[in-house]
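Undergrad: Take this structure, written in structure tokens, and hold onto it; I'll ask about it next.
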Amino acid sequence: MLSISKTKMDFLEEGRWKDPFDELLDSRTKLSKMNIVKQNVRVTYNIDSSVENSSYIEIKEPNHKNEPLTLEDCSIKVYCPSDSISTPCDKRLGGTTGLFETDLSPITRLKLEGVEDSRDKCADTNEADLYVNVEILFQNINSSPKKCSNFGKKRLSNLNKMVTAVHPSISLNPGKWRKSLNNFIRSKITETNFTKKVERRSSICQDRKSLVLKGEHKFENKYEEDVLKYCHQCTPLPFNTAYEQHKLLNTKKIGEGAYGEVFRCSRNQEVLKDHISDIVLKIIPLEGSTVINGEKQKTFSQILPEIIITKKMCSLRTSKTNSTNGFVSIQKVSLVKGRYPPHFIKLWEKYDNEKGSENDHPELFGDNQLFAVLELKFAGSDMANFKFLNSEQSYYALQQIILALAVGEEEYQFEHRDLHLGNILIEYTNKKHIVCTFKSSNLTLLSKGVNVTIIDYTLSRVTINDCCYFNDLSRDEELFQATGDYQYDVYRMMRNELKNNWSSFSPKTNIIWLSYVIVKVLDSVKYKSINTKVHRMYIDKIKELKNIIMTFESASHCANYLFNLN
């Protein structure tokens with residue numbers, strides 16, 4: 001049996017219900033009383049924030065068990081940012097007010113006291129050497145089944161006891177899951193027998209590598225060619241030339257994530273008269289060997305599905321049988337090469353000085369660095385931060401969301417699979433009506449002064465030209481262990497609905513997410529006027545929709561009911 005000295009137990013007594021991260025943030029802990037200087041912990045303001053300043057305390061075992069702990073017995077170790085994950089604050093694309101402020105919420109597993117984790121691989125857990133190390137740890141246990149821990153210092157006497165990993169639930173705030181989910185799979189849909197299905201051409205993007213199932217050793221070159229094709233380019237453009245300062249007006253950085261940087265600007269209409277004036281530039285580094293923002297850079301094979309899905313969902317604006325403006329408009333995609341332009345660096349530094357950036361300084365990029373730049377139409381504030389006039393506005397916003405999903409289902413077997421409030425953008429509009437086409441029928445909705453846009457297809461599933469694109473979440477256990485908000489119940493409900501087969505088309509997942517959005521419209525979104533008769537009347541309508549939403553099998557089914565369609 002592992003024994004810990006009474007001195008150490010006394011040290012843990014006051015904070016025995018707190019994890020080490022809480023102790024770092026609590027000024028009343030014993031560490032503070034010992035005058036140990038803690039690192040500054042920065043409150044996060046960014047669109048996709050993570051706990052980049054997480055650390056843990058290592059307590060060396062005293063030479064004499066009865067001697068009290070001293071300052072020399074403790075040291076601060078900075079935890080690796082690449083393994084530090086958190087739920088982010090809600091997205092905020094623009095606006096004049098300050099960005100939404102959120103508490104730090106680390107997403108890691110808490111290691112048992114007295115055990116040290118390393119990244120060494122071993123073939124069998126029973127054959128691993130087990131040791132004791134007296135430490136208080138805050139570490140991330142890698143979810144890969146091929147990796148296990150190798151512990152040091154004091155060997156346990158009994159190796160016959162079963163050692164099991166404990167996966168505690170993780171309490172989080174609602175928002176975007178920061179951890180990169182690069183498990184996009186493209187598979188050919190075919191009705192042939194099982195043998196032929198195994199041999200079909202497909203590729204799996206996982207762990208930042210392209211895993212090939214059949215004869216695609218040259219696929220990386222083909223992915224680059226495909227990206228260039230969607231960019232309408234033959235070769236990468238010089239970064240400085242493609243985005244010269246005089247071509248962009250009122251540029252400012254509005255957010256960031258592990259994927260890269262987000263800038264908002266206006267196009268110089270004299271230079272490009274046919275372009276949208278108010279745009280968002282999403283700049284994503286590609287194919288470099290340098291680890292950026294704690295993660296490996298995306299490959300061509302990983303950025304290609306995002307480009308394809310974004311373009312296809314945008315194309316629904318002009319489709320004849322099923323059309324909607326409810327998905328974000330992508331104006332242009334560019335592949336550029338070279339160092340970050342100086343004017344972008346100045347904007348990055350201004351953002352860092354005012355709000356604090358968690359990303360690496362873009363001066364790290366060299367002359368040969370590649371970037372994908374997605375130019376998207378600015379579409380307003382996310383639903384979590386938007387303030388509705390009353391529930392009448394939010395009710396008609398719900399109708400826009402339902403119809404957009406229904407159109408996506410009909411045209412591309414679309415499932416969003418991550419429709420939290422940060423992925424729904426809303427802006428005011430002077431248009432009285434929203435027009436769309438559903439199953440060749442023209443529909444006109446009242447806008448009530450708001451226009452809704454759905455964004456972010458990281459977890460989405462679509463069928464395009466007999467190919468299915470989806471993100472395989474079957475091995476991402478951390479996502480399904482999270483608690484603290486209905487959002488994380490929805491991920492588990494999706495997994496049950498799909499039976500963990502993420503390639504299958506099950507539009508019920510859209511209904512599950514609609515139930516989540518309806519709950520948030522009732523409980524979380526902001527309203528200006530809540531004491532009016534109109535507000536109370538439409539709150540009742542939204543409650544009625546909440547009571548029946550789970551009876552529908554798809555957004556199409558729901559739209560048929562709401563708009564009395566056949």
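Our numbering is plain: 1 for the first residue shown, then up by one each step along the chain.
Glycine is no exception: its Cβ is also placed from the backbone N, Cα and C atoms.
Among the features that Swiss-Prot reports, domain 'Protein kinase' is placed at 248-566, with the record citing sequence analysis. Under the heading ATP binding site, Swiss-Prot lists 254-262, LYS282, 377-382, 418-423, 456-458. Here Swiss-Prot notes a mutagenesis experiment, LYS282 to Met, with the remark: Loss of catalytic activity. Reduced nuclear size in larval salivary glands. The active site, proton acceptor annotation in Swiss-Prot covers ASP418.
Neighbours and distances for these, please.
TA: Sequence-distant neighbours of LYS282 (mutagenesis position): residues of the same chain at least 6 apart with a C-beta under 8 Å from its C-beta are TYR259, GLY260, GLU261, VAL262, VAL373, LEU374, LEU376.
A 10 Å cutoff on Cβ-Cβ distances gives ASP418 (ATP binding site) a total of 22 other Cβ atoms nearby, all chains included.
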Undergrad: For the binding-site residues ILE254, ALA258, ALA379, GLY422, which one has its C-beta crowded by the most other C-beta atoms within 10 angstroms?
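TA: Of the binding-site residues ILE254, ALA258, ALA379, GLY422, the most buried by Cβ count within 10 Å is GLY422.
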